[in-house]
Amino acid sequence: MTDDKKKGKFIVFEGLDRSGKSTQSKLLVEYLKNNNVEVKHLYFPNRETGIGQIISKYLKMENSMSNETIHLLFSANRWEHMNEIKSLLLKGIWVVCDRYAYSGVAYSSGALNLNKTWCMNPDQGLIKPDVVFYLNVPPNYAQNRSDYGEEIYEKVETQKKIYETYKHFAHEDYWINIDATRKIEDIHNDIVKEVTKIKVEPEEFNFLWS
């Protein structure tokens, strides 16, 4: 990477199911585009790939497999997009991502009772985000929505376990806790304030789990 090339920023949204990640990530992408920032919006799992289609059937409870197998598939789904993400960032394009490796650890360790260190190992070496916005809502926040429960992890007791596991990342300096029980506009405004603090300057990549 040349010194005069500004690397794009990598922003991740994390949180429980139905915490507002899709809404807030879309709003941020719109904001960046309106401010002449070239940006790519990604989602994990990406259900369009071969691996992603298997994951999608699992989440919809249309197939079953061992806990270890599904965890490794989630990780593989992230790895198959690493070249794309790296290429975008090197071109100066920002990447906004709905879920990332932190979901893998929180869900597999919290919901499936897999060892936390074991869960982290497959994602070691993935590109580290510049900032993670954790949309913090209570585990029972979305239980009254009409479509709640359609996917395998959408149970309040399961969400409670995942919620506790997410706390392992709260000490990271790039992890920003956002109260997501408020109005959509207020949440978005807080996120924009944090994004404007991100320095855009030449730098090398950092990787998980450094």
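Including glycine, each Cβ sits where the backbone N, Cα and C put it.
Residues annotated as dTMP binding site in Swiss-Prot, with experimental evidence given as evidence: Asp17, Arg47, Phe74, Arg78, Arg99, Tyr107. Contacts of Phe74 (mutagenesis position) defined by a Cβ separation under 8 A and a same-chain sequence distance of 6+ are given as Phe44, Pro45, Ile55, Ser103, Gly104, Tyr107, Ser108, in order along the sequence.
Residues annotated as dGMP binding site in Swiss-Prot, with experimental evidence given as evidence: Asp17, Phe74, Arg78, Arg99, Tyr107, Ser108, Tyr153. DSSP gives Tyr153 (mutagenesis position) a coil state; it is part of no helix or strand.
Listed in sequence order, Phe13, Glu14, Gly15, Asp98, Arg99, Leu135 are the same-chain residues at least 6 apart in sequence whose CB falls under 8 Å from the CB of Lys21 (ATP binding site). Under the three-state DSSP scheme, Lys21 (ATP binding site) falls in the helix class. Per Swiss-Prot, ATP binding site is recorded for Arg18, Ser19, Gly20, Lys21, Ser22, Thr23, Arg182, and the stated evidence type is a large-scale study or a structure entry.
Residues near Tyr43 (mutagenesis position) in space but far in sequence (CB under 8 A, at least 6 apart, same chain), listed by position: Ser22, Cys97, Asp98, Arg99. Experimental mutagenesis at this site is recorded by Swiss-Prot as Tyr43 to Arg or Leu, annotated: No defect in catalytic activity.
Record note (Swiss-Prot), mutagenesis Phe74 to Ala: Loss of thymidylate and guanylate kinase activities. The unchanged residue is displayed.
Swiss-Prot gives this note for the published mutagenesis Tyr107 to Phe: 4 to 5-fold decrease in affinity for dTMP and dGMP. 6-fold decrease in catalytic efficiency with dTMP as substrate. 65-fold decrease in catalytic efficiency with dGMP as substrate. The number of other CB atoms found within 10 A of the CB of Tyr107 (mutagenesis position), across every protein chain shown, is 26.
Every protein chain shown contributes to the tally, and the Cβ of Ser108 (mutagenesis position) ends up with 26 other Cβ atoms within 10 Å. In Swiss-Prot, the entry for mutagenesis Ser108 to Ala states: No defect in thymidylate kinase activity. 1.3-fold reduction in affinity for dGMP. The structure shown retains the original residue.
Ser108 to Thr appears in Swiss-Prot as a mutagenesis experiment; the accompanying note says: No defect in thymidylate kinase activity. 2.1-fold reduction in affinity for dGMP. Taken residue by residue with DSSP, Ser108 (mutagenesis position) is part of a helix.
According to Swiss-Prot, the mutagenesis experiment Ala111 to Lys carries the annotation: 8-fold decrease in affinity for dTMP. 4-fold decrease in affinity for dGMP. 439-fold decrease in catalytic efficiency with dGMP as substrate.2000-fold decrease in catalytic efficiency with dGMP as substrate. Within its own chain, Ala111 (mutagenesis position) has Tyr153, Thr158, Lys161, Ile162 as residues 6 or more apart in sequence whose C-beta sits under 8 angstroms from its own.
Where Swiss-Prot documents Tyr153 to Phe as a mutagenesis experiment, the accompanying text is: 2.5-fold reduction in affinity for dTMP. 2.6-fold reduction in affinity for dGMP. Taking all protein chains in view, 17 other C-beta atoms sit within 10 angstroms of the C-beta of Tyr153 (mutagenesis position).
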**OP:** Can you figure out which of Asp17, Arg47, Arg78 (the binding-site residues) comes closest in space to Arg182 (ATP binding site), comparing Cα atoms?
**Re:** Asp17
**OP:** Write out the long-range same-chain contacts of Ser19 (ATP binding site), meaning residues 6 or more apart in sequence whose Cβ is under 8 Å from its Cβ.
**Re:** Leu135, Asn136, Val137, Tyr141, Ala142, Ala180
Original post:
If we check Cα distances from Thr23 (ATP binding site), which of the binding-site residues Asp17, Arg47, Arg78 wins as closest?
Top reply: Asp17
